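Presented below is the structure to which this report refers.
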Amino acid sequence: MSNFNQISRRDFVKASSAGAALAVSNLTLPFNVMAKETQRLNENNQERIVWSACTVNCGSRCPLRMHVKDNRITYVETDNTGTETYNLDHQVRACLRGRSMRRRVYNPDRLKYPMKRIGKRGEGKFKRISWDEALTEIADALKRNIKKYGNESIYLNYGTGTLGGTMAKSWPPASTMIARFMNCIGGYLNHYGDYSTAQIAVGLDYTYGGGWALGNGMADIENTKLIVLFGNNPAETRMSGGGLTYCIEQAKARSNAKMIIIDPRYNDTGAGREDEWIPIRPGTDAALVAALAYVMIQENLVDQPFLDKYCVGYDEKTLPTDAPKNGHYKAYILGYGNDGIAKTPEWAAKITGIPAERIIKLAREIGSTKPAFISQGWGPQRRSNGELISRAIAMLPILTGNVGIHGGNTGARESAYSIPFVRMPTLKNPVKASIPMFLWTDAIIRGTEMTALTDGIRGVDKLSSPIKVIWNYASNCLINQHAQINRTHDILQDDTQCEMIITIDNHMTSTAKYSDILLPDCTTSEQMDFALDAFVSNMAYVIFADQVIKPSFECRPIYDMLSDLAEKMGVKEKFTEGRTQEEWLRHIYEQSREKLPELPTFEEFRQQGIFKKVDPNGFKVAYKDFRDNPEAHPLKTPSGKIEIYSSRLAEIAKTWKLAEDDVIHPLPIHAQSFEHYGDPLMEKYPLQLSGFHYKARTHSTYGNVDVLKAANPQEVWMNPIDAEPRNIKNGDMIRIFNDRGEVHINVKITPRIIPGVVALSEGAWYAPDKDRIDHSGCINVLTTQRPSPLAKGNPQHSNLVQVERL
């Protein structure tokens, strides 16, 4: 058992009381009130300040300076080091989510002690048990299922509730403490892909190779003349000092570049920063790109020398020998390919909702302005045809020769600088099988039917076992963030299928209610760790996330609890190698200092709180070496070049078993798929439903913080043109529904969303009634579990619904 000191319920309530009173009395200015209290305490020299971090999944990490008195966090500040200039060692200022960390630590939803389910999964009925009882139950379940089904039956579920830590890190699965533990006892069923980037990661890999397509650093837009953002919204998704909003503002001011936003929703990255917003129907980006390409080809605005030297498949000259005649991109665009349709602006206007004249103007702007920074966020690809969309958008910088130069980009989202800080070793996984992260529910009910050709299984031809045990660490993806909640609920309620669900978390989330064993985890504030994967554009940094307070109640760090579990499984020495958590951190830090000699000593870093390093090579330019010398620095594609036509995809399209309306194509074409604009299902459900990331939360993290919920209420966005015939007024309670479920939520009537589309931010905590109607605005009641064709990823923006006033 751990020897960690605990905080009592009495102390916990004391620490929460000021925040609770504030939540009732003054929700509008909580941070100002707390600042006055902190100033008074500082004057009396009764506080100390300890460095910590916000380690949620917003795209980076942010330092927090915790004010502590009598083992209680009284106030949270952020980085106060460095400059205000983005390409120097600038201050990494946490957003209001990170600064509300105290409200996460002292939240009424905190898990306080180990618990065991006593009702049905999802009912949230548990009884308190001891740590020894909990770990014994887990050990027995692991032994029983491994003996009966093998290690392939043990699954590490996708979860990003704590990211970037060295010890406290929930994703990717192979880098977690649970992976290290499982590898000590024979391994586990892994997953590949992620809910953020499944389609683009696979799609652009076939274009650029290397497993993950790179982009120029966002700071490099100071060298550009034109910025075109397809669904890229850092002002909400990456809004902190560890994000990119401030960087964009400063870099754009230096370049004076025109910025065009292409998005169904007028997002906060616009908000007056943009020069033009072009609304587009969701899922039609590839049609727009095809029409832009048509104009650029017809008006000789493409970079033919670049296409000839660096690319495969643009025209007949570079088409692979195994491709059919007229199988190249130019033929597809001009209408002498297989479909025989010229991709004119008039053709695209009917699909995208963008007038043909504006398409022509945009094509000329992109084709005649160089360099141009063209990038896509991760929203456009999160669709049923998302792999094709991601590849299509990348065609714009390829056609115009903007790849590998300053001020240009690849069409991918921006990349950033990183430093070689050593990670915690997690040992080798003996299990070879890996499933698409989105198909874990299928792996429960039909695991042994899933194959490489039908379901994208990797490492083996076919799964040998269904999933019988799930580790769910810092994850709300078991229910809340996974699609089609009602189907998942039905699968998980049958505990003869998946026999054990173990959740390790800080709070009683929607997912936690489906657990068999609940283990209360320490927050970042209650343990020592390093926060890694921290960067913004051309600066990387590491945060010393020190232990700010003692663990609350019976909460324990994950390394501590797994060390005891390893002892019950007879592998403690292999798991710990005789080190405590702090001893591991000191060991890793000394290894990191060998790679980064400029790092201070451990104790100096502990006082300093943050280590920053600016890229000595200046702004990042993706594939610059390839552009400078393609023979010496080929891409990691079969041809070594940019593959507009992919022979690998042509082969997959022939051999994989696909649904009739699934499309895998060697070219980045526009293809309709399920629940798209123009689908016959629109007769019943005429509105497209799209999700977006909301500044009130990071996915579902911070979704239970009172002041953030009050400042940013959950609403569905609807255009006045759609609201008027339904007699819906701003603020009305409405029902959104389809065959998969129903949500009741207040409506925001706004011209900031294109007609024919409603938008609902993801991450709201699922709150069903007895009829399965959700009252929180959880979009995943309405999304589908049907995967995308190639990545087998989550198409959570491909939804058709109807909306009615209640």
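Backbone N, Cα and C define each Cβ position, glycine as well.
No substitution from the list is modelled in this structure, which keeps its original residues.
Remember, predicted model here, so these are calculated numbers, not experimental data.
The domain '4Fe-4S Mo/W bis-MGD-type' feature in Swiss-Prot is assigned to 47-109; the stated evidence is sequence analysis.
Taking Cβ-Cβ distances under 8 Å and a sequence gap of 6 or more within the same chain, the neighbours of CYS54 ([4Fe-4S] cluster binding site) are ARG61, CYS62, LEU64, ALA94, ARG97, GLY98, MET101, SER240, THR524. As annotated by Swiss-Prot, [4Fe-4S] cluster binding site applies to CYS54, CYS58, CYS62, CYS95, with the evidence given as sequence analysis.
Under the DSSP three-state reduction, ASP140 (variant position) is assigned to helix. Record note (Swiss-Prot) on the natural variant ASP140 to Tyr: In strain: Eagan.
The secondary structure of MET167 (Mo-bis(molybdopterin guanine dinucleotide) binding site), as reduced to three states from DSSP, is coil rather than helix or strand. All protein chains considered, the CB of MET167 (Mo-bis(molybdopterin guanine dinucleotide) binding site) has 23 other CB atoms within 10 Å. Summarising the annotation, Swiss-Prot assigns Mo-bis(molybdopterin guanine dinucleotide) binding site to 163-167, SER196, 236-237, 262-263, 283-285, 378-379, ARG382, ASN480, 504-505, HIS693, 699-701, ASN780, 796-797.
In three-state terms derived from DSSP, THR321 (variant position) belongs to neither a helical nor a strand segment and is classed as coil. Sequence-distant neighbours of THR321 (variant position) (same chain, six or more apart, CB under 8 Å from its CB) are absent. For the natural variant THR321 to Ala, the note given in Swiss-Prot is In strain: Eagan.
In sequence order, ASN151, GLU152, GLY186, GLY187, TYR188, LEU189, ASN190 constitute the residues six or more apart from VAL431 (variant position) in its chain with CB-CB distances below 8 Å. According to its DSSP assignment, VAL431 (variant position) is coil. Swiss-Prot documents VAL431 to Met as a naturally occurring variant and attaches the note In strain: Eagan.
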| note | The rounded CA-CA distance in Å from HIS699 (Mo-bis(molybdopterin guanine dinucleotide) binding site) to CYS58 ([4Fe-4S] cluster binding site) is 8
| query | Can you list, in sequence order, the residues of the same chain other than CYS54, CYS58, CYS62, CYS95 whose CB lies within 8 Å of the CB centroid of the [4Fe-4S] cluster site? | reply | VAL56, SER60, ARG61, ALA94, ARG97, GLY98, MET239, SER240, GLY241, GLY242, GLY243, THR698
| field | DSSP state at GLN796 (Mo-bis(molybdopterin guanine dinucleotide) binding site), helix/strand/coil | value | coil
| query | So, in DSSP terms, is CYS95 ([4Fe-4S] cluster binding site) helix, strand, or coil? | reply | coil
| Close in space, distant in sequence - ASP140 (variant position), Cβ under 8 Å, 6 or more apart | none
| Spatially closest candidate among LEU163, ILE262, ASP285, ASN480, GLN796, the listed binding-site residues, to CYS95 ([4Fe-4S] cluster binding site) (Cα to Cα) | LEU163
| field | the domain '4Fe-4S Mo/W bis-MGD-type' (47-109) - residue tally per DSSP class, helix then strand then coil | value | 9 helix, 24 strand, 30 coil
| request: Ten-angstrom check, please: count other Cβ atoms within 10 Å of the Cβ of CYS62 ([4Fe-4S] cluster binding site), all chains counted. | output: 30
| query | Rounded to an integer, what is the Cα-Cα distance in Å between ASN480 (Mo-bis(molybdopterin guanine dinucleotide) binding site) and CYS58 ([4Fe-4S] cluster binding site)? | reply | 17
| note | CA pair GLN796 (Mo-bis(molybdopterin guanine dinucleotide) binding site) / CYS58 ([4Fe-4S] cluster binding site), Å rounded to integer, equals 18
